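Note sheet for the following structure.
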Amino acid sequence: MGAAGLLGVFLALVAPGVLGISCGSPPPILNGRISYYSTPIAVGTVIRYSCSGTFRLIGEKSLLCITKDKVDGTWDKPAPKCEYFNKYSSCPEPIVPGGYKIRGSTPYRHGDSVTFACKTNFSMNGNKSVWCQANNMWGPTRLPTCVSVFPLECPALPMIHNGHHTSENVGSIAPGLSVTYSCESGYLLVGEKIINCLSSGKWSAVPPTCEEARCKSLGRFPNGKVKEPPILRVGVTANFFCDEGYRLQGPPSSRCVIAGQGVAWTKMPVCEEIFCPSPPPILNGRHIGNSLANVSYGSIVTYTCDPDPEEGVNFILIGESTLRCTVDSQKTGTWSGPAPRCELSTSAVQCPHPQILRGRMVSGQKDRYTYNDTVIFACMFGFTLKGSKQIRCNAQGTWEPSAPVCEKECQAPPNILNGQKEDRHMVRFDPGTSIKYSCNPGYVLVGEESIQCTSEGVWTPPVPQCKVAACEATGRQLLTKPQHQFVRPDVNSSCGEGYKLSGSVYQECQGTIPWFMEIRLCKEITCPPPPVIYNGAHTGSSLEDFPYGTTVTYTCNPGPERGVEFSLIGESTIRCTSNDQERGTWSGPAPLCKLSLLAVQCSHVHIANGYKISGKEAPYFYNDTVTFKCYSGFTLKGSSQIRCKADNTWDPEIPVCEKETCQHVRQSLQELPAGSRVELVNTSCQDGYQLTGHAYQMCQDAENGIWFKKIPLCKVIHCHPPPVIVNGKHTGMMAENFLYGNEVSYECDQGFYLLGEKKLQCRSDSKGHGSWSGPSPQCLRSPPVTRCPNPEVKHGYKLNKTHSAYSHNDIVYVDCNPGFIMNGSRVIRCHTDNTWVPGVPTCIKKAFIGCPPPPKTPNGNHTGGNIARFSPGMSILYSCDQGYLLVGEALLLCTHEGTWSQPAPHCKEVNCSSPADMDGIQKGLEPRKMYQYGAVVTLECEDGYMLEGSPQSQCQSDHQWNPPLAVCRSRSLAPVLCGIAAGLILLTFLIVITLYVISKHRARNYYTDTSQKEAFHLEAREVYSVDPYNPAS
């Protein structure tokens, strides 16, 4: 609740005379609203004003209903007003002499308020708050005043000539107030502008004076003159004029005005030089003179035409050859006339109609082309212009430059797998553009490094490929993946049976940028120990891990007694297999060994003077047990627990309860009364105890009366502390008591070895006293001899000679079997502590690396075209197209190293040529034709020719025909040749027969060999020779 509200409550409670007095409706305001109120409006009611969105409230926003005469109600202050917001409104700093601001700060915008308070010893008249109005004035009331409460006042200030002050027509002035002086127009204030009334009743300074203000003479005006009035008082005007060739820039006159605390001339003009624009250029000509952009007034330029451009063509100047820079009516520089022109004087020159393929003419189309005519070309969509798009008809009747050509733009060059192209983010690929390819580390480029865009819009040669590079190992291997170097991942690896992928090693490979190849490792699959079964055992060892494929066989233990056996339930053999989990698993659950029993049943059991304390009731089956206890006064004789055996009897026999013979009368006695009857119970002690004497227990019964039992007394046997040895210690150093059976172990300090028994035990001697089992050992200094054991590397081998033991600094070189990778150092050394440093390495099985797809060979194929993954051991077979010969191994095998066993073969084109002499050949061969490898031809001769040789031949890999091509011989030589041939055949036959008869005659052995390899067949034919011109022959 505000102060006004509190006042209203106060009036309502304290001044009951105001009850029933009310105020009229609050004054309305434009563009505003009044808070809700109810009628009648009682004294003490507060109403609030607010303005619409774009209006500002000027004045107090709340009014209070009060009464001054206790008769009528009235509002305590006038209503505020709402002014439309003026964003440009700005009020000056408000000053209240004798007061100060308590709220409000600069700048003062429309609607801002300032609240004042008076200084000490001053009181306020007027409203303490004022608002900045749209008219840049403070309102809605005048600024408040602060009146001094001191009795001393300053006297009234005198008037000054040609000036005024803020306290004119005012009497004395209260201390703390100030007076401001100002001069009339044309005068300057000399002295203090503001003087203050002091508390002493005196002014802080003497009143100032107002002196007439005058401007200084303007002096010389560059490139012109100025006309000044005789007296340069405030308000006079000076006029400016420019020399010829200059023009006035700025106002033509300047005025003497007051400026701050002095006087000055208003802005003065300058005389700027008049310039003409650059002389207009002319086609086929030039001008002599100033060629700058701004040419001075009065300058002259002279025009001339260019030299003859070519033979038969010259230029003629038409118009005035000289121009002068002058001014127009607007004082703007201009040339005295238009520029001349140079026109050609040509003979009859005519150029042919220009042509362009895959393009068109976009301008300059004519039926006839003469000297200097130009045409502009553009290409069809998808083609690029090569050359100048504009050509000109010259004086020789030809086009220059020559007509362009339209070439097709290439598509973006393709990306390659495992590589990149250097296209510099180009979006357009014109003919002639070259793109360079490169491969990522670990890959090698196959094909040309660069391709080029041809005018047909295609790339040539074919785009290269990035094939997997062979790793040239540097010998460096990392067990963790490198973070900032290229690693070629292994995605094709697999492990053999009994192994699974587990971890990787990274082999560094040589290259322009060293890179790494991931090698997957195989971990042997192992199973946990096979389950242990009750009443049975398995053939497995006591290993913690069992290798994959291990089989164990279960058997049952022998029967616990005769007639009882254990039967194996389940599979007797289980095998270590693999699953998708981290470890191997057994192929099945372990079997069970269950008892195989006949119908066993023992008789009902009962003892006199006793009772059963545990066990079931009858009937009793195998291994059922019963436990007995005797009644008080009876002693159990026999075993307290019996068991039902397989033979239907109890084991041991059923006990009996016998009446106790000794009824205890008193506590044990150390001395036996004379004449007493004694019964010995036990005269010795258990192991670990020493007999120290006897005691006597008094007994009494009806038959014997009083008698005594002799009872032995036993104490625990102790040993003295074991001996301390030099350069060593034993495990009982911190113990105080050593009982019978306790054991201590000795060990020596570093550099000493133990001589004697390592362990001693507390025992008893012949007299029953405690003693150690032997003498204490000794610690002797160790001789400087080093013996390292023979290092065993599973899946590996030693490169140097093997010994049973190794001495200090002996070095062993080890390596892993093929298919395994080493984890550790290949070189180990025998250390003085009989160990190998840096430790015996291990060999980890490498994963089977899948081979990459085998390379294709031009003009051939292989059998692996539809196979996605090539595992170790897989093979492919290459073959060539018809007419091509396979060069290299046809069969390639994928190795465990992930490479192919041989380089891929290639297909070599093999051709056989036709013979140079083809006379008489009618069919089978064509002149100058090349025949592919394997081709078979069958020859036929023309009439009058005879075939000599085999009619069929085949093209071989050495480019030769096999058998050699036959020839066609003219039949005119046939009779002679046939006769010679017949004679040679007959002569050969006779020689063979003669040699055969001679050899048989000498050997006197005749036999027949039926072997097809050595058999021969002779057939004699009659040869006819026919002369077509002599039928009689």
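Heads up, the Cβ atoms here are built off N, Cα and C, so glycines get one too.
The domain 'Sushi 1' annotation in Swiss-Prot covers 21-84. Secondary structure counts, DSSP: the domain 'Sushi 1' (21-84) has 0 helix, 30 strand, 34 coil.
Annotation of the published mutagenesis ARG103 to Ala in Swiss-Prot: No effect on affinity for C3; the original residue is retained in the structure shown. Within the same chain, residues at least 6 positions away in sequence whose Cβ sits under 8 Å from that of ARG103 (mutagenesis position) are SER113, VAL114, THR115.
In Swiss-Prot, a published mutagenesis experiment is listed as ASP112 to Ala, annotated Reduced affinity for C3. Of all Cβ atoms in the protein chains displayed, 17 besides its own lie within 10 Å of the Cβ of ASP112 (mutagenesis position). Secondary structure from DSSP puts ASP112 (mutagenesis position) in coil.
Its Cβ taken as reference, LYS128 (mutagenesis position) is surrounded by 15 other Cβ atoms within 10 Å in the chains shown. According to Swiss-Prot, the mutagenesis experiment LYS128 to Ala carries the following note: Strongly reduced affinity for C3.
Taken from Swiss-Prot, the feature domain 'Sushi 5' covers 274-344, and the record attributes it to sequence analysis.
Positions annotated as domain 'Sushi 9' by Swiss-Prot: 525-595. Summed and averaged per residue, pLDDT over the domain 'Sushi 9' (525-595) gives 85.
Swiss-Prot lists 717-781 with the feature domain 'Sushi 12', giving sequence analysis as the kind of evidence. Residue counts for the domain 'Sushi 12' (717-781) under DSSP, helix first, then strand, then coil, are 0 helix, 30 strand, 35 coil.
Helix, strand and coil content of the domain 'Sushi 5' (274-344), in residues and according to DSSP, is 0 helix, 36 strand, 35 coil.
For the domain 'Sushi 9' (525-595), DSSP puts the residue distribution at 0 helix, 29 strand, 42 coil. Between the CA atoms of LYS128 (mutagenesis position) and ASP112 (mutagenesis position) there is a gap of 14 Å.
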